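Engineer: Below: one structure in structure tokens.
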Amino acid sequence: MTSPAKFKKDKEIIAEYDTQVKEIRAQLTEQMKCLDQQCELRVQLLQDLQDFFRKKAEIEMDYSRNLEKLAERFLAKTRSTKDQQFKKDQNVLSPVNCWNLLLNQVKRESRDHTTLSDIYLNNIIPRFVQVSEDSGRLFKKSKEVGQQLQDDLMKVLNELYSVMKTYHMYNADSISAQSKLKEAEKQEEKQIGKSVKQEDRQTPRSPDSTANVRIEEKHVRRSSVKKIEKMKEKRQAKYTENKLKAIKARNEYLLALEATNASVFKYYIHDLSDLIDQCCDLGYHASLNRALRTFLSAELNLEQSKHEGLDAIENAVENLDATSDKQRLMEMYNNVFCPPMKFEFQPHMGDMASQLCAQQPVQSELVQRCQQLQSRLSTLKIENEEVKKTMEATLQTIQDIVTVEDFDVSDCFQYSNSMESVKSTVSETFMSKPSIAKRRANQQETEQFYFTKMKEYLEGRNLITKLQAKHDLLQKTLGESQRTDCSLARRSSTVRKQDSSQAIPLVVESCIRFISRHGLQHEGIFRVSGSQVEVNDIKNAFERGEDPLAGDQNDHDMDSIAGVLKLYFRGLEHPLFPKDIFHDLMACVTMDNLQERALHIRKVLLVLPKTTLIIMRYLFAFLNHLSQFSEENMMDPYNLAICFGPSLMSVPEGHDQVSCQAHVNELIKTIIIQHENIFPSPRELEGPVYSRGGSMEDYCDSPHGETTSVEDSTQDVTAEHHTSDDECEPIEAIAKFDYVGRTARELSFKKGASLLLYQRASDDWWEGRHNGIDGLIPHQYIVVQDTEDGVVERSSPKSEIEVISEPPEEKVTARAGASCPSGGHVADIYLANINKQRKRPESGSIRKTFRSDSHGLSSSLTDSSSPGVGASCRPSSQPIMSQSLPKEGPDKCSISGHGSLNSISRHSSLKNRLDSPQIRKTATAGRSKSFNNHRPMDPEVIAQDIEATMNSALNELRELERQSSVKHTPDVVLDTLEPLKTSPVVAPTSEPSSPLHTQLLKDPEPAFQRSASTAGDIACAFRPVKSVKMAAPVKPPATRPKPTVFPKTNATSPGVNSSTSPQSTDKSCTV
């Protein structure tokens, strides 16, 4: 029998096999389902592609129709003229050609999209239908093949099951036969053992009886042994037979198992792959590839056709040429634009003389008229040349505006990684509303100025043409055609004489000296045109060898002086920048690195003569100094290059004037900025060097300037001992309001904080310390404690002025109307001088200037009983009015004395153009009447002259204000000034903001002393004594003070320090 444990094991084996077969059968079923699902998805995809291209074909057809309608709409308007114009292609204007090509492109796109729609409907969609049908048919056949393969695999698995059962059966029989054989062997051994024991127990009795017993027992034992041996032999034969069958069955099972595993492996690895590749997907991807490539071919050909049309349009756009269009227009309408016939002389009543009569009675008149015409032409040409330069600079600005490269919209077609829609960049593009508004405003303003200058230039050229024709005919008649321009020859000879006698020409040195003294902060310097009459006067004076700008007089228009300097360099026979180095310099401009550009410019310029380099070094050092005041004069290096560049370097003939001028401007700007790195140092090249440190004494040392007298030197030494005592002690101040610094240089503090002031840095700033940090402190946000005690500020030039007792009527007159005759213009010049003197480390010239102020102030002194003045007066330092004034006193009175008109603010003087020639002439006349003699003056005579001059000046100012209200002063480079917000109605506690609103102070209030802070302020500021009450509430300033532009050296003369009012409501000391 077989053991129960063996049967249990057989059952487990069979159960495991059945489970494995079931899993395979389920897997085969899922495989067929998955293939069915793929087939359905494939059919659905092909159906979607058909629907997509069908809808796209409809859209393309609609788009084609709309494009055709659009093209026909505009072609109908231009067909009549178009037929005429296309008869001759050369008569088609370039904009019209662009328009025709654009319409043709639209029609071409319409035809292309119609073709594309037809391809979608009749080519691509049928391909997808065919692919769908083929895919479904092939899948059915593939499914049959797959089902057959699965049936074969299940058949192999069933065969393996049968062989396994047979193996189990034969193996069980073999085990059973083996156990029976072992049992028979045990019985045989047991029988043999019993026989041996019986023989041992029996005792032998007689020999005969023993022999008989033994024979019987042997016979019995033999029969039992034989039986056992026979049984053993049978069982042995049975075991051998079953064992052989079990071995054969096992071998058959192993062979079937190997075959089954090979079949399963082949089905999963090879059969399924071949079924999907060669049956299910047979031709599917290839057919789909051909259909989609048909789509790509259609789209690419559409794109190619579109690109061909766009290339034609691009060529037409590149060929947009105003000059060619002008020529075509004139050729098309030749009869309209051709010059008419000349007017012929029509004799009257038989008068046949058709030429000028140069006989003796009229010869002198013709000669005089020819000379007048020549002089007039010289002036007009200069004026027209100035207008032309301005017009060309404005044209360059317009070209920069209209040619800005803002047409690239590639950023709008950039897609994000998530395949979202096109980026919205409207706010950053050209079409943003703020950008359009600003661009249009700038463009319109520039265009208005350009057409104004163009009209002025054309009118001037017309006049020059008429006068030139008359002049030429007169010259021809008088036989003077060979005569050259006398004024030009005289000027050239004078210039050559000046150039040969000194390194820096007189006109250059004198103009730069004057501008450095009085015009560094003049708004629009070198940009605003001056008076041509005054330019000619100054130029003629220089040609005669004179220096009309020598001395301290300031009755010249700053713009006219700047025009003289530009005119000089423009008229040089040999310009500073020769034309043979033009291309080398233009090559330097293309370098992006500023240092490398400067190095290459230096190499190019070093080949020039030393005299030219000295003049260049002098000029560009001055221009660099001037550009440091760009916040006041609105002239940064780029603006200076635009206005001054054409005068220094002209574009050679044969070059594009507009494009080359932009490179010239960039070159001049680079030289202005990098002049120290470009030009040789004084050690490398000896010669005059422009000095920035306060031009007053520097230019007085010039061979063309005035020398300082011995009296001035003595007074400087005396004044130095008195001003150096208080230079070391700082001033304590209290913060009136909270202030937060806008830069690292400005200090931040809270209201009530204690501040330490070192010195006055500008009109609106102090240099001081707070919480151990040094920096700038705004003047309007603090109260200086020294002023509350009635003590005049330290280091103020006013502290050295002695108060002189005068009759009461003189004091009233001085307060009421003893104004400087030159009005606001001279006040501006004086304050500009003070600003320049602040930047000078030397104190001698500053004391000299304030010494002059003391002479000028002797006619407007305050009450001698004022405690603020009496505390700091020096008893013998000031002469009385009845004594003879020093040499420089009368001239400088016009700058610093009589503060009535000094109440004009800087912006008001700029707005009203108080530095116009008319006001200066009036001011000069008034000054010459009352101050230009060196004999003792009577105070009443001075007061009467001043009152008469003031009345005349105010009348002129009223007239000028009415004219300036409609006068437009254009700006070439479109610098934008902040609108002036000064109200014409002035509060009772403030100073008048304009000479037209100046009121005479006739109430004899005691002790009004002018604050020393007016040395840097434009508005006239007075400090009331403690008894004066201010009713206005305390408020912080409406606007923050403008940071000043400091020189490179930190040494500031103590003579320019000033104090503030202790009252927070006294805003008259600020601008």
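The backbone N, Cα and C atoms fix where each Cβ goes, glycine too.
So Swiss-Prot has the following annotated:
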- 22-325: domain 'F-BAR' (DOMAIN)
- 489-679: domain 'Rho-GAP' (DOMAIN)
- 728-787: domain 'SH3' (DOMAIN)
- Arg108 to Trp: Decreased protein stability (MUTAGEN)
- Lys566 to Ala: Abolished RAC1 GTPase activity; when associated with L-527 (MUTAGEN)
- Trp765 to Ala: Abolished interaction with ROBO1 (MUTAGEN)
- Arg927 to Ala: Loss of the ability to stimulate cell migration, to localize at the plasma membrane protrusions and to dimerize (MUTAGEN)
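Would you situate these features in the structure and describe their surroundings?
Structural biologist: On the 0 to 100 pLDDT scale, the domain 'Rho-GAP' (489-679) averages 87 in this prediction.
The Cβ neighbour count for Arg108 (mutagenesis position), using a 10 Å radius and every protein chain shown, is 18.
The Cβ of Lys566 (mutagenesis position) lies under 8 Å from the Cβ of Phe526, Cys643, Phe644, Ser647, each of which sits 6+ residues away along the same chain.
In the three-state DSSP assignment, the secondary structure recorded for Trp765 (mutagenesis position) is strand. Cβ neighbour count for Trp765 (mutagenesis position) (all protein chains, 10 Å cutoff from its Cβ): 22.
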Engineer: Just the number: how many Å between the Cα atoms of Trp765 (mutagenesis position) and Arg108 (mutagenesis position)?
Structural biologist: 71
Engineer: Within the domain 'SH3' (728-787), how many residues are helix, strand or coil going by DSSP?
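Structural biologist: Split by secondary structure, the domain 'SH3' (728-787) comes out as 6 helix, 30 strand, 24 coil.
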